[in-house]
Amino acid sequence: MSKSTAEIRQAFLDFFHSKGHQVVASSSLVPHNDPTLLFTNAGMNQFKDVFLGLDKRNYSRATTSQRCVRAGGKHNDLENVGYTARHHTFFEMLGNFSFGDYFKHDAIQFAWELLTSEKWFALPKERLWVTVYESDDEAYEIWEKEVGIPRERIIRIGDNKGAPYASDNFWQMGDTGPCGPCTEIFYDHGDHIWGGPPGSPEEDGDRYIEIWNIVFMQFNRQADGTMEPLPKPSVDTGMGLERIAAVLQHVNSNYDIDLFRTLIQAVAKVTGATDLSNKSLRVIADHIRSCAFLIADGVMPSNENRGYVLRRIIRRAVRHGNMLGAKETFFYKLVGPLIDVMGSAGEDLKRQQAQVEQVLKTEEEQFARTLERGLALLDEELAKLSGDTLDGETAFRLYDTYGFPVDLTADVCRERNIKVDEAGFEAAMEEQRRRAREASGFGADYNAMIRVDSASEFKGYDHLELNGKVTALFVDGKAVDAINAGQEAVVVLDQTPFYAESGGQVGDKGELKGANFSFAVEDTQKYGQAIGHIGKLAAGSLKVGDAVQADVDEARRARIRLNHSATHLMHAALRQVLGTHVSQKGSLVNDKVLRFDFSHNEAMKPEEIRAVEDLVNTQIRRNLPIETNIMDLEAAKAKGAMALFGEKYDERVRVLSMGDFSTELCGGTHASRTGDIGLFRIISESGTAAGVRRIEAVTGEGAIATVHADSDRLSEVAHLLKGDSNNLADKVRSVLERTRQLEKELQQLKEQAAAQESANLSSKAIDVNGVKLLVSELSGVEPKMLRTMVDDLKNQLGSTIIVLATVVEGKVSLIAGVSKDVTDRVKAGELIGMVAQQVGGKGGGRPDMAQAGGTDAAALPAALASVKGWVSAKLQ
């Protein structure tokens with residue numbers, strides 16, 4: 001009996017756990033602290049700093065089932081999804097990793113045992129082929145002599161990409177950094193399927209499918225291209241769960257595995273489709289996975305960066321649902337079936353199900369309003385098309401007006417064998433594309449980063465000053481032995497009370513000092529396991545090995561502690577007032593303010609803001625104890641501790657509790673009791689992206705200062721209105737009513753003046769072929785009065801063409817009016833466009849009335865003078 005996808009995932013993890021590997025949970029799809037990467041796209045992403053020597057773990061062997069997304073940037077599979085057997089936007093990468101522990105021998109033996117042992121995957125040995133890098137004799141011999149694979153099934157792959165080490169079988173993290181040869185394992189589906197072994201001209205066929213890639217990181221590539229052997233070689237492997245499931249379930253397409261069969265049936269049910277072979281079902285089944293998990297990991301649909309990629313995927317799915325005949329919103333209904341089919345890998349998603357469904361539903365409803373009109377416009381353009389390519393300008397117009405991503409337009413065109421001029425589209429939309437598509441590789445030169453082998457012990461929970469020793473100094477990213485007065489540097493100590501920026505809390509400031517020197521610390525940051533004090537040596541000199549006294553700015557730290565504790569109280573209060581869908585999406589805690597981003601689909605009502613504020617202040621008055629406990633991560637989650645979005649946690653974590661009101665994982669610094677906070681006030685609530693709100697708040701002395709400021713403003717307003725704070729609202733209402741009355745009277749006077757001006761103007765009209773033409777520049781007339789004047793003049797003049805202009809603060813306002821009986825010969829929109837072009841502007845409107853603006857007031861007289869000749873030509 002074949003294993004289910006969930007069973008295969010668990011078997012992989014169980015196998016490597018039995019081989020001494022730590023089972024590590026999948027990291028977020030949003031890479032932590034890695035601006036070089038759009039989405040997590042491989043199992044090794046969360047271990048990148050470990051491989052680079054910037055981070056240390058308490059284990060040297062790990063195994064994961066990592067959620068990955070490839071859509072956008074270098075790894076863009078979107079346009080192929082649904083049309084091929086193995087392309088996905090979302091997939092799970094099974095992997096095992098060695099950080100300086102085992103190397104080639106064990107890595108290969110582990111892979112062979114898992115794949116072929118009757119206890120595990122039990123694949124026929126004769127169906128497995130392998131490739132190795134051309135010069136990797138060690139791997140070749142292990143496969144041949146120890147594993148026993150015949151030579152004809154071991155293929156050496158050289159530099160097949162046009163440069164040294166540019167090979168399918170040589171992996172590198174970037175232009176510099178860790179790299180090394182890899183060996184890949186292929187499964188032969190049999191001669192009933194077309195295709196040849198890897199390295200052959202027919203390798204693109206579907207007969208031989210790569211199922212596992214094992215990378216041997218044994219070199220550090222320098223900027224000049226030289227390869228230095230790594231002191232502790234490592235192993236990074238990746239096997240696509242969906243691919244190995246297809247092999248083990250004896251199907252040739254990933255979309256035929258149990259997971260996708262179930263999802264496809266769910267898609268058919270919510271869309272009303274009956275043909276289960278329809279490619280649109282595959283597209284939607286794939287896309288619900290990437291969309292749901294991206295939203296669960298904090299990405300919201302938007303027009304920038306990750307949010308734009310998410311929006312593209314959602315809209316592509318909705319369009320395919322439209323093709324299947326879906327009559328109402330359907331996409332969000334697939335979140336439940338997805339959770340069911342993902343098993344243990346869907347637990348994070350289940351906790352946020354309501355929020356994910358709401359975001360998908362809202363986005364689909366917004367897009368549905370324009371989808372029909374956009375498709376109609378595209379159909380119209382395709383009907384007019386004489387060749388086989390849609391121009392880029394039309395593709396851009398569809399994006400700009402209807403929100404059609406270009407790949408959605410390309411999808412529609414592809415079904416009709418029509419290409420899209422993507423170069424033309426890119427030219428029209430270069431800036432948007434630059435923002436939306438970030439580089440997706442490991443492009444940063446990590447050799448230039450500060451790398452510290454030593455670790456710093458943080459003692460700032462209990463101390464604000466202590467003595468330490470300088471273990472490293474860096475100037476401009478380079479290690480030095482000493483610094484002198486006036487130099488900016490990063491100072492690393494063996495132990496420190498300074499808190500390094502983490503979890504939204506800013507780094508400490510303060511001073512490092514000794515008998516003959518003073519170093520002003522302006523920021524504190526982490527460098528792997530070391531803590532770096534960033535600042536400037538104010539006096540004296542400092543060298544590695546010197547003893548220092550480290551003093552944190554105590555008053556600043558105290559204000560930060562209050563703000564951080566208030567952030568936890570507010571998070572819990574938001575979940576009580578708004579609902580448990582609220583989860584933290586980001587935060588900033590400094591000594592002046594706390595800023596908190598959270599998931600919520602609409603602006604908070606004033607009464608909700610007040611309720612949160614009151615609830616937090618109630619907890620402050622309760623003077624709850626703030627306690628910390630160190631425990632296992634799983635135990636903390638079982639206790640209900642909330643985790644911070646985007647943070648990485650060790651297996652042992654710090655749990656912060658405030659009585660019975662709040663429990664969160666947190667490594668920051670906090671007050672001793674909630675009463676220390678004193679007072680909490682929300683000063684703003686706003687939106688930052690679709691489905692994400694932001695609150696800014698102040699505490700303690702800062703909150704009291706805002707109370708005083710509000711009181712002072714009220715007193716000032718009361719004084720200006722000659723009242724007091726008790727009757728202030730009545731006074732304001734009275735002033736507003738008087739203002740409205742005066743504005744009404746002023747408007748009446750303006751209309752009377754305009755009517756009089758119109759009467760005076762009518763006598764200036766001239767006759768052009770039986771039509772009255774009036775062209776005039778007016779001074780002292782508001783632009784919005786021009787329309788009223790044109791209406792009056794049309795009533796007075798009968799068959800007429802009118803052009804009026806006025807200049808206010810250097811800006812030209814134009815209006816053209818044409819009586820109905822003349823619009824067959826002269827259209828107001830064309831006339832105003834001709835005039836506006838001459839004054840550096842543009843405009844438009846109906847055939848009988850059109851408006852425009854311009855910036856070149858000096859050109860106005862000549863532009864108005866050109867009207868008579870233009871009109872005369874039209875009326876001939």
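From the backbone N, Cα and C atoms, a Cβ is placed for every residue, glycine too.
No substitution from the list is modelled in this structure, which keeps its original residues.
Its own atom aside, the Cβ of Cys666 (Zn(2+) binding site) has 27 Cβ atoms within 10 angstroms in the protein chains shown. Residues or ranges marked as Zn(2+) binding site in Swiss-Prot (evidence: similarity to another entry): His564, His568, Cys666, His670.
Swiss-Prot lists Arg70 to Ala among its mutagenesis entries, and the accompanying note reads: In mutant 6A; abolished binding to lactate and protein lactylation; when associated with A-44, A-171, A-213 and 236-A--A-238. In ATP-binding mutant; abolished ability to mediate protein lactylation; when associated with A-171 and A-240.
According to its DSSP assignment, Trp171 (mutagenesis position) is in a strand. While the structure shown retains the original residue, Swiss-Prot records the mutagenesis experiment Trp171 to Ala with this note: In mutant 6A; abolished binding to lactate and protein lactylation; when associated with A-44, A-70, A-213 and 236-A--A-238. In ATP-binding mutant; abolished ability to mediate protein lactylation; when associated with A-70 and A-240.
Under its mutagenesis entries, Swiss-Prot includes Cys182 to Ser with the note: No inactivation. In the three-state DSSP scheme, Cys182 (mutagenesis position) falls into the strand class. Counting every protein chain shown, the Cβ of Cys182 (mutagenesis position) has 25 other Cβ atoms within 10 Å.
Among the sequence features in Swiss-Prot, the mutagenesis site His189 to Gln is noted as follows: Inactivates the enzyme. Within the same chain, residues at least 6 positions away in sequence whose Cβ sits under 8 Å from that of His189 (mutagenesis position) are Asp206, Arg207, Tyr208, Ile209, Asn252.
Annotation of the mutagenesis experiment His192 to Gln in Swiss-Prot: Inactivates the enzyme. Every protein chain considered, the tally of other Cβ atoms within 10 Å of the Cβ of His192 (mutagenesis position) stands at 7.
In the three-state DSSP scheme, Asp236 (mutagenesis position) falls into the strand class. Record note (Swiss-Prot), mutagenesis Asp236 to Ala or Asn: Decreases affinity for alanine without improving discrimination against serine. The unchanged residue is displayed.
The Cβ of His568 (mutagenesis position) has Leu656, Met658, Ser662, Glu664, Cys666, His670 as same-chain neighbours under 8 Å, each 6 or more residues away in sequence. For the recorded site, His568 (mutagenesis position), the DSSP three-state label reads helix. Quoted from Swiss-Prot, the note attached to the mutagenesis of His568 to Ala states: No effect on tRNA editing.
Record note (Swiss-Prot) on the mutagenesis of Gln584 to His: Loss of mischarged tRNA editing activity; when associated with A-666. Every protein chain considered, the tally of other Cβ atoms within 10 Å of the Cβ of Gln584 (mutagenesis position) stands at 22.
According to Swiss-Prot, the experimentally introduced change Ser587 to Trp is described as follows: Complete loss of tRNA editing; when associated with F-567 and F-666. Classification of Ser587 (mutagenesis position) by DSSP places it within a strand. For Ser587 (mutagenesis position), other Cβ atoms within 10 Å of its Cβ number 23.
Reduced to three states, the DSSP call for Arg693 (mutagenesis position) is strand. Per Swiss-Prot, mutagenesis Arg693 to Lys is noted as: Reduces specificity of editing activity for tRNA(Ala), allows editing of tRNA(Thr).
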Cα-Cα distance linking Asp236 (mutagenesis position) and Gln584 (mutagenesis position), given in Å to the nearest integer: 32
Three-class DSSP secondary structure - His189 (mutagenesis position): coil
Rounded to the nearest Å - Cα separation of His564 (Zn(2+) binding site) and Cys182 (mutagenesis position): 46
Cys182 (mutagenesis position) and Trp171 (mutagenesis position), distance between Cα atoms, whole Å: 7
When distances run from the Cα of Arg70 (mutagenesis position) to each of the mutagenesis positions Cys182, His192, Asp236, Arg693, the nearest one: Asp236
Alpha-carbon spacing, Ser587 (mutagenesis position) to His192 (mutagenesis position), which is rounded to whole Å: 57
Sequence-distant neighbours of Arg693 (mutagenesis position) in its chain (C-beta under 8 A, six or more apart): Asp597, Phe598, Ser599, His600, Ala603, Met604, Glu685, Ser686, Gly687
